[in-house]
Amino acid sequence: MLFSGGQYSPVGRPEEVLLIYKIFLVIICFHVILVTSLKENGNSSLLSPSAESSLVSLIPYSNGTPDAASEVLSTLNKTEKSKITIVKTFNASGVKSQRNICNLSSLCNDSVFFRGEIVFQHDEDHNVTQNQDTANGTFAGVLSLSELKRSELNKTLQTLSETYFIVCATAEAQSTVNCTFTVKLNETMNVCAMMVTFQTVQIRPMEQCCCSPRTPCPSSPEELEKLQCELQDPIVCLADQPHGPPLSSSSKPVVPQATIISHVASDFSLAEPLDHALMTPSTPSLTQESNLPSPQPTIPLASSPATDLPVQSVVVSSLPQTDLSHTLSPVQSSIPSPTTPAPSVPTELVTISTPPGETVVNTSTVSDLEAQVSQMEKALSLGSLEPNLAGEMVNRVSKLLHSPPALLAPLAQRLLKVVDAIGLQLNFSSTTISLTSPSLALAVIRVNASNFNTTTFAAQDPTNLQVSLETPPPENSIGAITLPSSLMNNLPANDVELASRIQFNFFETPALFQDPSLENLTLISYVISSSVTNMTIKNLTRNVTVALKHINPSPDDLTVKCVFWDLGRNGGKGGWSSDGCSVKDKRMNETICTCSHLTSFGILLDLSRTSLPPSQMMALTFITYIGCGLSSIFLSVTLVTYIAFEKIRRDYPSKILIQLCAALLLLNLIFLLDSWIALYNTRGFCIAVAVFLHYFLLVSFTWMGLEAFHMYLALVKVFNTYIRKYILKFCIVGWGIPAVVVSIVLTISPDNYGIGSYGKFPNGTPDDFCWINSNVVFYITVVGYFCVIFLLNVSMFIVVLVQLCRIKKKKQLGAQRKTSIQDLRSIAGLTFLLGITWGFAFFAWGPVNVTFMYLFAIFNTLQGFFIFIFYCAAKENVRKQWRRYLCCGKLRLAENSDWSKTATNGLKKQTVNQGVSSSSNSLQSSCNSTNSTTLLVNSDCSVHASGNGNASTERNGVSFSVQNGDVCLHDLTGKQHMFSDKEDSCNGKSRIALRRTSKRGSLHFIEQM
């Protein structure tokens, strides 16, 4: 018609040419639409219903082939039935979209990845070939599968992708094959067509994403295994144009998490069971069962053998497995077999690898981790947990432990509770069960609380985590915990029945134990924990022993701390605490701890201070032992002198000095014996030595404080204080209070004392010492106790200095030089008598710590020697006693020579001496026949107005003394009063009480005592 129309019309008319052109365009458009429709019909025909065949895999076009992502492979045997189960479906995390074209190069910088997981579950009528391995009693194979089908699967994945990762495991008890695969699509693949194919057959990938522009793409199966998609806008293809360009969604669509079970016929399987445990994700929230329409494939691979594309490496390994995980590391569990009590079914891992590339960064988000943790919590809330599901959860937690710490921190406490709940709700029939994964190991033991024996849990080989319940633990353990047999002795009666199982956990990575409050401390070990049926176990009579290897070797000169994870710290977020734990032994690669409770344990390295080098430690050790030895000798001489010569120990200060010297002597002797006793490593003996060392240290501190208290009475109270049985009460306080403190510590737990290592000598020998093991006990009963005494003594020391300054103002100019020397001697004597040198310990840190440690070691270990110098050798009355009874010849002093001289010249030379003597730091009286060690009035025959040896040192005060029955009273105006007393007033029990009634120095006798 068109042609004939042309006969009757002028050929060159423009209207006709335009009409012809339009008609031609319409025809071309119809042809394009027709071709597109035919292609869509072809794809639909592939998915037409059929009861005799099933979909098991997808075949995309290879590079350079037209779009065939919707074509399906394999016509399957009609007689064999199987179930294809999509165990888990994750929310699709897609890629940035382009609106013009749909190939991968426009969407991603490299490739798109799809991850899927399927379970082949055979029906009862399916013949399963089982090969019994008589050597080890395990099943060497579950399914007898042909190499042809394996080749078909390999070819399918190779055609679909540049590289892929697949791992399958067999479970004998369930007669299933579980496979997880990850495919890296070719760059020329049509993404939308691939998505349409997945949606049509109702199978979604577990994950769907592309490489992040900031990170390189995986290029090997190992990297594909660790791939986690970065959350981006998902791919959204137009509904009416499934092959058209994808659209970018502003928000991620919510894809329901479901388990889709499809009953189809299949004769496809793997040639061999695969040696890798696959982790089946947690219990799904929705289960859907449907019959898939069977497609009519255009390329039936089952009809002819297919040749595998060349691959570069195949990794095959075998290990007894039944747990499911899509990680490369082996996972162990125990699932009973129908024919054997606890079979261990070997599996085989097949890895098709390509040239290795760069590592992919974990790109999960908090919402992803939150969803996975919530799923596990929901499954645990249902009650009893079967071993296979427990193994899956352990593997899931193990995988989450490698998430970025910043993302994992908000969920750390919940994950710890999930791990505890797994062991608490685990249902098993045997006595013990253990579940291991690459980063987490869990073991549960059934126990009888009334008959509990010592139990040990150990973990081995961090690269292939294994557990052991042998006692003692294996030598190659990276972490072990030993529970004493007395663990449950103190449980309440209603808790004994509940204590039916003990759970052990081992964390290969400390991701769940991040403490932001740590400043100069860092975790250097693995983490191990133990619990008894989710009960609180503390204040044990015998401590738990924990041995942990260091992740990296630590130098011997660094300080470590044994700590446990306290859930209540940092506002409920958890944190490390050392309460109840102490270091028992430290080596370069391992630390052994003892703790009085059960929880999660670890080792912290103290970076705040660096310990001294071994050579410095050796020098300080020698100084300490030499100083203690010298002090012991001279303290003994001081004690013998004051005990042997009755005339120099009649006053109260001398008696107080005797008690202090006795305490210091016993302290030094026990300290010298301590290291030698520690070599025998006898627990009871070592505890006894530590107890006595603690006791005599507190006694020494207490008597130093009593010296200061006596000075307070002499200076402040003066005449107005009288204390009956003065020394007896001092003895009760000085020896009794330390005994009460030590008794309380022993009552709480004898294990607060024990052997500990305090460094090493240059030859590597450990410096073991019997001392306090608990930091809490040490800081309260030693540091706190000493701080109180030290503050009292420093205050008293300042008061004495003030008094010396007042006295010096009243001195005549000619005598100042002499009194200045006496003042210095008095100050030095008080410094050692009151233990002021112990204050060097407060400065033994920072850049000057070495200097002050040497000062501390020298002055404190020689405290006994300095007491001998200032309170024996420097005292004139003591030297006279030595000359009278110990010397001979010209050095010997006549027994009554000093008494006659004093009687003749005493009245002529009496002057008020307001200086402080070098031996007693007190005012000297000219009536000093024996020159005793009173603190402020230095007179052997001094009458103490209050019965305590007190005398006034004020401007109008009065000092007095007794000489051979005569009492000499001196006021500061130089007047002298004499009276007779028939009783010996030099015995410290004067019957005269005096009271100052005016500032002029007048005295009144108020009563006789």
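Numbers here mean position along the shown chain, with the first residue as 1.
Cβ coordinates come from backbone N, Cα and C, glycine included.
Under the heading 3beta-hydroxyandrost-5-en-17-one binding site, Swiss-Prot lists Asn860, citing experimental evidence as support. Neighbours of Asn860 (3beta-hydroxyandrost-5-en-17-one binding site), defined as other CB atoms within 10 A of its CB across all chains, total 20.
Within the model, the domain 'GAIN-B' (453-611) shows a mean pLDDT value of 84, rounded to a whole number. Feature annotation from Swiss-Prot assigns domain 'GAIN-B' to 453-611; the stated evidence is sequence analysis.
What Swiss-Prot notes for the published mutagenesis of Trp576 to Ala is this: Impaired G protein-coupled receptor activity. All protein chains considered, the CB of Trp576 (mutagenesis position) has 23 other CB atoms within 10 Å. Trp576 (mutagenesis position) falls within a strand segment according to DSSP.
Taking the Cβ of Thr599 (mutagenesis position) as centre and 10 Å as the limit, one finds 20 other Cβ atoms among all the protein chains shown. For the mutagenesis result Thr599 to Val or Ile, the note given in Swiss-Prot is Increased G protein-coupled receptor activity.
Taking a C-beta cut-off of under 8 angstroms and a sequence separation of 6 or more, Phe601 (mutagenesis position) has the following same-chain neighbours: Ile481, Val527, Ile528, Ser529, Val546, Leu548, Cys562, Val563, Phe564, Trp565, Cys581, Cys593, Cys595. Here Swiss-Prot describes Phe601 to Ala as a published mutagenesis experiment; the accompanying note says: Impaired G protein-coupled receptor activity.
According to Swiss-Prot, the mutagenesis experiment Pro614 to Ala carries this note: Impaired structural change induced by deoxycorticosterone.
Annotation note: Met617 (mutagenesis position) sits in a helical segment as assigned by DSSP. One mutagenesis experiment named in Swiss-Prot is Met617 to Ala, and its note says Impaired structural change induced by deoxycorticosterone.
Summarising the environment of Phe671 (mutagenesis position), the number of other Cβ atoms within 10 Å of its Cβ, over all protein chains shown, is 21. A helical conformation is recorded for Phe671 (mutagenesis position) in the three-state DSSP classification. Quoted from Swiss-Prot, the note attached to the mutagenesis of Phe671 to Ala states: Strongly decreased G protein-coupled receptor activity in response to dehydroepiandrosterone.
Under the heading of mutagenesis, Swiss-Prot lists Thr765 to Ala and annotates it as follows: Strongly decreased G protein-coupled receptor activity in response to dehydroepiandrosterone.
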Out of Trp576, Pro614, Met617, Phe671, Asn860, point to the one nearest Thr599 (mutagenesis position) in space (Cα versus Cα); all of them are recorded positions in the record.
Trp576
Given Met617 (mutagenesis position) and Asn860 (3beta-hydroxyandrost-5-en-17-one binding site), what distance in Å do their CA atoms have, once rounded to a whole number?
17
Which state, by DSSP, holds Thr599 (mutagenesis position): helix, strand or coil?
coil
Can you tell me the CA-to-CA distance separating Trp576 (mutagenesis position) and Asn860 (3beta-hydroxyandrost-5-en-17-one binding site), as a whole number of Å?
35
Quick check for the class: what is the C-alpha distance, in angstrom and rounded, between Asn860 (3beta-hydroxyandrost-5-en-17-one binding site) and Pro614 (mutagenesis position)?
22
